[in-house]
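Below is one structure, written out as structure tokens, with a few remarks after it.
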Amino acid sequence: MSEKRSLPMVDVKIDDEDTPQLEKKIKRQSIDHGVGSEPVSTIEIIPSDSFRKYNSQGFKAKDTDLMGTQLESTFEQELSQMEHDMADQEEHDLSSFERKKLPTDFDPSLYDISFQQIDAEQSVLNGIKDENTSTVVRFFGVTSEGHSVLCNVTGFKNYLYVPAPNSSDANDQEQINKFVHYLNETFDHAIDSIEVVSKQSIWGYSGDTKLPFWKIYVTYPHMVNKLRTAFERGHLSFNSWFSNGTTTYDNIAYTLRLMVDCGIVGMSWITLPKGKYSMIEPNNRVSSCQLEVSINYRNLIAHPAEGDWSHTAPLRIMSFDIECAGRIGVFPEPEYDPVIQIANVVSIAGAKKPFIRNVFTLNTCSPITGSMIFSHATEEEMLSNWRNFIIKVDPDVIIGYNTTNFDIPYLLNRAKALKVNDFPYFGRLKTVKQEIKESVFSSKAYGTRETKNVNIDGRLQLDLLQFIQREYKLRSYTLNAVSAHFLGEQKEDVHYSIISDLQNGDSETRRRLAVYCLKDAYLPLRLMEKLMALVNYTEMARVTGVPFSYLLARGQQIKVVSQLFRKCLEIDTVIPNMQSQASDDQYEGATVIEPIRGYYDVPIATLDFNSLYPSIMMAHNLCYTTLCNKATVERLNLKIDEDYVITPNGDYFVTTKRRRGILPIILDELISARKRAKKDLRDEKDPFKRDVLNGRQLALKISANSVYGFTGATVGKLPCLAISSSVTAYGRTMILKTKTAVQEKYCIKNGYKHDAVVVYGDTDSVMVKFGTTDLKEAMDLGTEAAKYVSTLFKHPINLEFEKAYFPYLLINKKRYAGLFWTNPDKFDKLDQKGLASVRRDSCSLVSIVMNKVLKKILIERNVDGALAFVRETINDILHNRVDISKLIISKTLAPNYTNPQPHAVLAERMKRREGVGPNVGDRVDYVIIGGNDKLYNRAEDPLFVLENNIQVDSRYYLTNQLQNPIISIVAPIIGDKQANGMFVVKSIKINTGSQKGGLMSFIKKVEACKSCKGPLRKGEGPLCSNCLARSGELYIKALYDVRDLEEKYSRLWTQCQRCAGNLHSEVLCSNKNCDIFYMRVKVKKELQEKVEQLSKW
């Protein structure tokens, strides 16, 4: 809280004729218009008795009830509605949180166990003698009844393939046995056996003959990598076999190898038949699961995730959030700063309401309707009890917002500092300690991010921040910004420096903090449900076959690898271990037909290829297994077009007559499965099942589209530029062929009213102007043209008419906007692509102005109104009337830069100035301020700019942010000259702050007259002698200005109170993603300045 300044009481006499509308009583009070202070009137002009005066309550709760009854926030009302769910739970009774007990008569010889496995990991199970191996894969899961399971799958040996030596004695079993003995002497008895098998390599077509391979089984899974290295580097010396090194095959992790061979996919159901599994004895159990069993891998039954086995078990999902009490000016550090509250919300997958809502608090806390409060005298006790709560509740999924990089590591480090030794054991394995591992995740699709990984065995972790960063491109990823974007609501955002004040207050202020903390725990659960994060990732794990945990920790390639291994297993095919390395090889991308730029006030029909790249791969049989060369063609006497084709870029692939490729088979299955899922989705009525089916069809679509990218990844598991470049080459020829076919058929010469013109084409679509002004006619022609062009290409390539644009503004390649129509009666939306209005690296003002301009031009057809709005915006920028929140630019912080970047320089400055700053992967908000320094040195934190009265660089925002995007929109309509003319500004005066040195050191600063701005003489008041005669008039105007600002500040204050849901307490919110916050700070600053000016009268 800022220090209050006491101003003297002053009585002022005002003539009736000067202020007929005002009362004659004016008094001056002390004021504190800090961000966290209530809008107490400084100049109280009392027009009537109905004027309300607010009294500041500070941080301590008062007995005075200003509003009659305490108002609850919307969130508290939600909690109140849930209250009946907790009627049967006694306060402080953890037993009510436990899972349903197992039947007392449970007998493994009488009951099958079917469970949905949610996590898998390799481990060692002592005391199990199953085919001389103690290595197991542990599957954690949940039954349909909600019982937790740990299933140890035993007996599976890891293996790799090598080509059998090209030697006469390579098939001699005695020689093979000697080689096994040699390997065991070399690798400490790590080899179990060698089996001779017939396989084909996935790489290249050389005929249909299978070749001999050795399948080498190892005793310990980790020995595969050592053995693989020895084979590939030629370190083995036996009968001259492999002395020059050889390629090894099927390089895949042990856990995934078992899942592939057993037909288990991620998040699928497994059945353990009665009599085939054994219960782990109580004294040998290592987990807290209700059922802990072991089974040989040959005896388990894996169910495909379809039909009756597509449902989801009643998974327990726990969302939590913590609050820490930091020191002044320092971001909380676990070595010094306590955890003061932990809020928890627990729900069942598919349920509408959470069945547990509680807060663990340090010190007392007033009750919260619909929630349980567990108060503790010491932090050690709170942390220990929270850990016990986790064990009792036994969540299957732990979610939150930034829990991976902050909450969980902070709790572990804090418990370590306090020596709470039992705390880091809240996973499902009793003796496995939770530990932090720091890493850097980097991929082309997701960028580079610093992350911390904590092993919580048996419990899935789904950090909604990481999920949203992967799946959505937003300007800001704060919980506030994300909630506003997806849920349409804001939340109070209390700065960490204020949290200590609330904690050190009383039980009421701690209650306010608890409600805040509880909402931060509840929002991730709502976001997960809204975005179907758990459902979509479950279906992605099922479709691609990988464990759920891979989806957040790994990139895209492992998903395709898993599908390839599964299909190869079916058809006796092995995959070579390719040495992944960067390559400079490039291939030509998709064709973009040169756009005919302009504004089209006639319908533009858009023809789209349905799943273009997957369709090309299927139609032309493009695959690793079908790739061949000229020598193979000659050796096998293959006939062109019948046995093989030459792609547009010169690569050879055999046709389906010779062999159907694995990739086309996978794609065909994915697309067919998606059609089935979409059909089931249309027929399904149950909302949760609909969500599951929708998640499945999305996962199938994404998986099909990622296969092409997998082949083109030069740094990857199995790159093949012959495939990826052939796909894009076919795509280019198809786009050009479509253009030619449409323009040749739909022309006046063939009896049509107009000559059709393809105005633009990009990757998988072409935009056609048929010439008609009638929208329905254009849509009918588009449908007809799509059917006609589809006949020119091989199945399953299909061109569809999906939409028309009318009107249509074509600016450049990959940049256009238009009204989007799927039926002629009503447009669907205003669609944009590639414009600054949908980009994240420009300020929101650009998006606001462009959207408004496009709306006026395309929807209202009011070009003059659009131009007037642009001129008005330019004027507002020049006169500093644009709210600073609209000028914020946001960019992601990368680890390294060749040249200084504004946001990176600011991040370092913030760390030096405030002790804490953005991390790699975070988005940094900044504005550009005035001055003559280099641009990267003029990036500044928006709040710092407001608080220190620093002026932004108007010219930068006009020329570097707004000018080019707006000109690109209006120039096609009004011409380049007039469009550029709107941004011609002769001069802009920018206040860059005080200057020192040079001539400035001889200049003395003096006060200026509040009316004429002339210099004041010593001893003169706010007005110079020339303006003194107008003192009364000017004073009344100043009073009006102050009153207007007070009224505005009160409205903003009330708006913030309503958002926080508490109209009787201080506004503590510092949400930097909220326009109201910046407006409140700015008005507060202006009000303080006006009050100080008025005090000089």
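Just so it is clear, glycine is given a Cβ too, placed from its N, Cα and C backbone atoms.
Some features that Swiss-Prot has for this protein:
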type: BINDING; residues: C1009, C1012, C1024, C1027; note: Zn(2+) binding site
type: BINDING; residues: C1056, C1059, C1069, C1074; note: [4Fe-4S] cluster binding site
type: MUTAGEN; residues: L612 to G; note: Increases rates of C-to-A transversion substitutions
type: MUTAGEN; residues: C1009 to A; note: Impairs iron-sulfur-binding
type: MUTAGEN; residues: C1012 to A; note: Impairs iron-sulfur-binding
type: MUTAGEN; residues: C1024 to A; note: Impairs iron-sulfur-binding
type: MUTAGEN; residues: C1056 to A; note: Abolishes iron-sulfur-binding
type: MUTAGEN; residues: C1059 to A; note: Abolishes iron-sulfur-binding
type: MUTAGEN; residues: C1069 to A; note: Abolishes iron-sulfur-binding
type: MUTAGEN; residues: C1074 to S; note: In pol3-13; synthetically lethal with mutations of NBP35, DRE2 and TAH18
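Closest to C1009 (mutagenesis position) by Cα-Cα distance, out of the mutagenesis positions L612, C1024, C1056, C1074, is C1024. Rounded to a whole number, the distance between the Cα atoms of C1069 (mutagenesis position) and C1059 (mutagenesis position) is 10 Å. Cβ neighbour count for C1009 (mutagenesis position): 19 (other Cβ atoms within 10 Å of its Cβ, all protein chains included). Fewest Cβ neighbours within 10 Å among the recorded positions L612, C1012, C1024, C1027, C1059: that distinction goes to C1012.
In terms of Cα distance, the mutagenesis positions that sit within 10 Å of C1027 (Zn(2+) binding site) are C1012, chosen from L612, C1012, C1056, C1069, C1074. Close to C1056 (mutagenesis position) in the fold, though at least 6 residues off in sequence, lie V1067, C1069, I1076, F1077, R1080, each with a CB less than 8 Å from its CB. In the three-state DSSP assignment, the secondary structure recorded for C1074 (mutagenesis position) is coil. Cα-Cα distances to C1074 (mutagenesis position) place none of the mutagenesis positions L612, C1012, C1024 within 10 Å.
For C1012 (mutagenesis position) paired with C1024 (mutagenesis position), the C-alpha to C-alpha distance reads 8 Å. The Cβ of C1074 (mutagenesis position) has 22 other Cβ atoms within 10 Å, all protein chains considered.
Cα of L612 (mutagenesis position) to Cα of C1024 (mutagenesis position): a span of 77 Å. When Cβ atoms from all protein chains are considered, those within 10 Å of C1069 (mutagenesis position) total 24, not counting its own.
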